[in-house]
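Notes for the one structure printed next.
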Amino acid sequence: MSAALPAEPFRVSGGVNKVRFRSDTGFTVMSATLRNEQGEDPDATVIGVMPPLDVGDTFSAEVLMEEHREYGYQYRVVNMVLEAMPADLSEEGVAAYFEARVGGVGKVLAGRIAKTFGAAAFDLLEDDPQKFLQVPGITESTLHKMVSSWSQQGLERRLLAGLQGLGLTINQAQRAVKHFGADALDRLEKDLFTLTEVEGIGFLTADKLWQARGGALDDPRRLTAAAVYALQLAGTQAGHSFLPRSRAEKGVVHYTRVTPGQARLAVETAVELGRLSEDDSPLFAAEAAATGEGRIYLPHVLRAEKKLASLIRTLLATPPADGAGNDDWAVPKKARKGLSEEQASVLDQLAGHRLVVLTGGPGTGKSTTTKAVADLAESLGLEVGLCAPTGKAARRLGEVTGRTASTVHRLLGYGPQGFRHNHLEPAPYDLLIVDEVSMMGDALMLSLLAAVPPGARVLLVGDTDQLPPVDAGLPLLALAQAAPTIKLTQVYRQAAKNPIIQAAHGLLHGEAPAWGDKRLNLTEIEPDGGARRVALMVRELGGPGAVQVLTPMRKGPLGMDHLNYHLQALFNPGEGGVRIAEGEARPGDTVVQTKNDYNNEIFNGTLGMVLKAEGARLTVDFDGNVVELTGAELFNLQLGYALTVHRAQGSEWGTVLGVLHEAHMPMLSRNLVYTALTRARDRFFSAGSASAWQIAAARQREARNTALLERIRAH
């Protein structure tokens, strides 16, 4: 092979020498012999997502050449197709291949097969398997295992090769096989856009493959998929549960560049096929008649919204009681001790209601009230469950109440098959206290309330002025208007002296912070060179362990990725490292988990410190939970010196450095800066521009399209 490092992927063929590591997701590290017209590398390190491989397997692949600081040159697989024959067709090679890859064949039998048939054994197994009965030791039962094993491998090879022939990468092809099974190729040949049903593959990817194959731009399959994509994106990017029909049609036009008439037909077709749903509820008939358009949902979102409204109505309409129909909730005088009148009213509301909402801004005593509720419930002999959407928020809830709290997912017993606790097997609590409810979308709220036992109570705690949830829906806002709700308004003396809390309450009235306090200040920076300036400010404030950087966006000169690059360069410089989702991680780096990992008990948003980096493995300390991560697990990590404000929701730090500039204009809103500011306990410093804060303070968020409140009130 050439000693130079080509910038673009190139083609090679090769054979497997040794598989060193393989994860459940297909991420593999192996030693292989690679060759192309430029030469041969007899002991190449090859990494990436690959089909199941064993010693002796042959393949063709598209690879990128990289240089690792510790391990030297390695080849990263972009795409790979497994061949049907081993590289070594000698007697020893055939024997090794049969032993490793063909079911029912051990070392002795493999040697006999190789000696009897040599390289012809593969064709015979495919075309005339009965001849194997000539080999001593092969019975009808053994032959059946051999043929079944070979057929299964052949099917998988043909599937993967066929899918890659459609233009899919090996990673996409394996995902498709996992999702559709043996029907994967047939399904995608009939409609390539069914690829969008596969987790992690969206319309834009499928459309790129479609256009590369010369597919018609006005094909109904393409337009229907675009209509579904418009609704999916409305949920994931804007949190909408539905779109007015005209907005859905505009989405189709935007993503496909077809005419409005074709887009209208696409939405109609998607509804007829059941891939979208139009809400035909009498509740919205007058609106539809007046506007001439209905509300378009993804079917599962519409079902969830209706079911959630039904559950909430049941909780509001039924009295609290134990399994025998009794209720002994009483509020003695001592339970009110130290509480204001509005705080104590929460205890009284829980006497007669199963579902109560507690809201309020910083410094108003939500934590004190929550602890008082838990104390009273336990004094009455009730089982109390405490949870929050994220691990950090759960830890904070546990600290303020003096009890064990968990994530919502853990409390509900989340596993591969979903939640263990549901309406059939409710969670074993008489009272559920849920904090940071502003982070919960409709889907998670539905799972939570479905697991509430008959007669049990729920206290939902949150701040309606914070950022809305990442997921679709806005359940806290609806519940705060439909359920018994106590909004704490009194800011307590000690909190009132905190300039951060003063500024937070000012933001709610559209006022930008009054900078200039030693605990609340702003440094003007520009996007050009701004990330470097932020890194220097972090150093002045004591380094990454003493301050958390927050920013509205991931991308851009003042986005999370660029800030992390400069922060890592200043505080943990070096070359190489282990590849993660963005960049590389080295010992000493701060990282953040971006997905729940129940096997390792690491939850979305948890910060960790890299202790060790070896090969393609990282050892990370997540608040005392030391885990070794490898393969696809590494791509659930990002550098965590800087976080987005959304990622920081539910967390709190002593000192926060918030980056805010007009460069973040699409994201600037009152809820965003209020959430960023209230992540700081003691000191908040901003890098950016005062005018950006003024713009954000004056700008309310776009209303979300959700009908939850209307459905709750409809009965």
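Glycine too: its Cβ is placed from the backbone N, Cα and C atoms.
Residues annotated as ATP binding site in Swiss-Prot, with experimental evidence given as evidence: Gln343, Gly363, Thr364, Gly365, Lys366, Ser367, Gln466, Arg493, Arg679. Gln343 (ATP binding site) is surrounded by 23 other CB atoms, counting those within 10 A of its CB over all protein chains shown. Annotation note: Gln343 (ATP binding site) sits in a helical segment as assigned by DSSP.
Among the mutagenesis entries in Swiss-Prot is Asn596 to Ala, noted as: Loss of helicase. Asn596 (mutagenesis position) is surrounded by 19 other CB atoms, counting those within 10 A of its CB over all protein chains shown.
Where Swiss-Prot documents Tyr598 to Ala as a mutagenesis experiment, the accompanying text is: Loss of helicase. Every protein chain shown contributes to the tally, and the Cβ of Tyr598 (mutagenesis position) ends up with 12 other Cβ atoms within 10 Å.
One mutagenesis experiment catalogued in Swiss-Prot, Asn604 to Ala, is accompanied by this note: 10-fold reduction in helicase. Less than 8 angstroms from the CB of Asn604 (mutagenesis position) sit Thr390, Gly391, Gln593, Thr594, Lys595, Asn596, each of them six or more residues away in the same chain. In this structure, Asn604 (mutagenesis position) belongs to neither helix nor strand by DSSP; it is coil.
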Fill in the blank from the handout: The number of other Cβ atoms within 10 Å of the Cβ of Thr364 (ATP binding site), counted over all protein chains shown, is 24
Exercise for the section: Count the other Cβ atoms sitting within 10 Å of the Cβ of Lys366 (ATP binding site), across every protein chain shown. Expected result: 22
Practice task
List the same-chain residues at least 6 positions away in sequence whose Cβ sits under 8 Å from the Cβ of Gln466 (ATP binding site), in sequence order, or say none.
Solution key: Ser438, Met439, Gln649, Asn671, Tyr674, Thr675, Thr678
Problem - Surrounding CB atoms that lie within 10 Å of the CB of Arg679 (ATP binding site), all protein chains - result: 20
Problem - Cα distance (Å, whole number) from Tyr598 (mutagenesis position) to Lys366 (ATP binding site) - result: 30
